[in-house]
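Asker: I am attaching a structure below and will ask some questions about it afterwards.
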Amino acid sequence: MENGDIPEDANEHCPGPQSESAGKSDSCAGCPNQEACATAPKGPDPDLVAIAERMSTVKHKILVLSGKGGVGKSTFSAQLSFALAGMDHQVGLMDIDICGPSIPKMLGLEGQEIHQSNLGWSPVYVEDNLGVMSIGFMLPNSDEAVIWRGPRKNGLIKQFLKDVYWGEIDYLVVDAPPGTSDEHISIVQYLLPTGIDGAIIVTTPQEVSLIDVRKEVSFCKKVGVPVLGVVENMSGLSQPLKDVKFMKLATETGSSINVTEDVIACLRKNAPELLDIVACSEVFDSSGGGAERMCREMGVPFLGKVPMDPQLCKAAEQGKSCFEDNKCLISAPALKSIIQKVVPSTVMTE
């Protein structure tokens, strides 16, 4: 039971656990919570006061959500943080995906540890203006499973919010776990009083993913978190033709033969201009209209599509920004366009 919440099994005329008469009034007689309410400390939760003080130095707070796992939410969170840092903003990235912390890998910070100073826990820094906090920095090894129930997860989220010293930062990006679970309720409860800019929801095009995204949108509306928009990730596979592998199927044996060199040689000889085109294919069924149609139906902004790009996957594996080295020629422009809709007043640097 959180401070101030009336328990579901309370008596009909419950005065509320924060009332001076909590556990003492006539209406409390026979209530299963009578003793707990009578002895509970009254007044504001001191942790919420501490969180408000910490968050007072954070200008903007953005939640990154998804209905399902595996849709690229953490990849988007990482690249959003890289992009904001590339705009010369001071950025913090908080990973509250307690059971699946992939942010340390995607920021190139595996093996790093949290340090403590007289100001609190210090984030692990990728760059001078990009700090990261994750439970991944607290595990003895990256294969260690986190088997925690809700209260312990909520306790760590609260500790991240009240004990991590970010300093004066422009953006705090919060990478949440998929779905709508204890972690989501906690982060909203703790952050909403301090001001949340809103949530970006990441999905893939197929209906099986969008079903859960609708629930995510509904959650945001119920708890009062603005939906900044929905990103359709993995919107078709796109890559330069010269990077495509060509296979000849041997139907009799079920095996296949790599004929890539033969195909590229043939194109180079007979149609070299085709080597510069981009090959695209639909990976997920978007016949239902995808995220764009869902956004129209639910009245939330559609931020855009990000194609499935092997180079973006490689950047995530290597913990690098997709906006550097001009390698993510397919995905980087799409991500840049989406991020500029969220942060319209700032132009991204190349």
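Each residue, glycine too, has its Cβ placed from N, Cα and C.
Nope, none of those substitutions made it into this model, it's the original residues.
What Swiss-Prot shows for this protein is this:
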BINDING   Cys14, Cys28, Cys31, Cys37  [4Fe-4S] cluster binding site
MUTAGEN   Cys28 to Gly  Impairs [4Fe-4S] cluster binding
MUTAGEN   Cys31 to Gly  Impairs [4Fe-4S] cluster binding
BINDING   Gly67, Lys68, Gly69, Gly70, Val71, Gly72, Lys73, Ser74  ATP binding site
MUTAGEN   Cys322 to Gly  Seems to promote [2Fe-2S] cluster binding in the C-terminus
MUTAGEN   Cys328 to Gly  Seems to promote [2Fe-2S] cluster binding in the C-terminus
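If you look at the structure here, what lies around each of the features I listed?
Answerer: Following the DSSP three-state reduction, the secondary structure of Cys14 ([4Fe-4S] cluster binding site) is coil.
A simple way to gauge crowding: the CB of Cys28 (mutagenesis position) has 21 other CB atoms within 10 angstroms, across all the protein chains here. DSSP assigns Cys28 (mutagenesis position) to a helix.
Classification of Lys68 (ATP binding site) by DSSP places it in coil, neither helical nor stranded.
For Cys322 (mutagenesis position), other Cβ atoms within 10 Å of its Cβ number 26.
According to DSSP, Cys328 (mutagenesis position) is assigned to coil rather than to any helix or strand.
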Asker: Expressed to the nearest Å, what is the distance separating Gly69 (ATP binding site) and Cys28 (mutagenesis position) at their Cα atoms?
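Answerer: One finds 44 Å between the Cα atoms of these residues.
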Asker: Going by Cα-Cα distance, pick out whichever of the recorded positions Cys14, Cys28, Cys37, Cys322, Cys328 is nearest to Lys73 (ATP binding site).
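Answerer: Nearest listed residue in space: Cys322.
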Asker: Counting other Cβ atoms within 10 Å, pick out the least crowded of the binding-site residues Gly67, Gly70, Gly72.
Answerer: Gly70
Asker: Considering only the binding-site residues Cys37, Gly67, Val71, Ser74, which residue has the minimal Cα-Cα separation from Cys322 (mutagenesis position)?
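Answerer: Nearest in space to Cys322 (mutagenesis position), counting only the binding-site residues, is Ser74.
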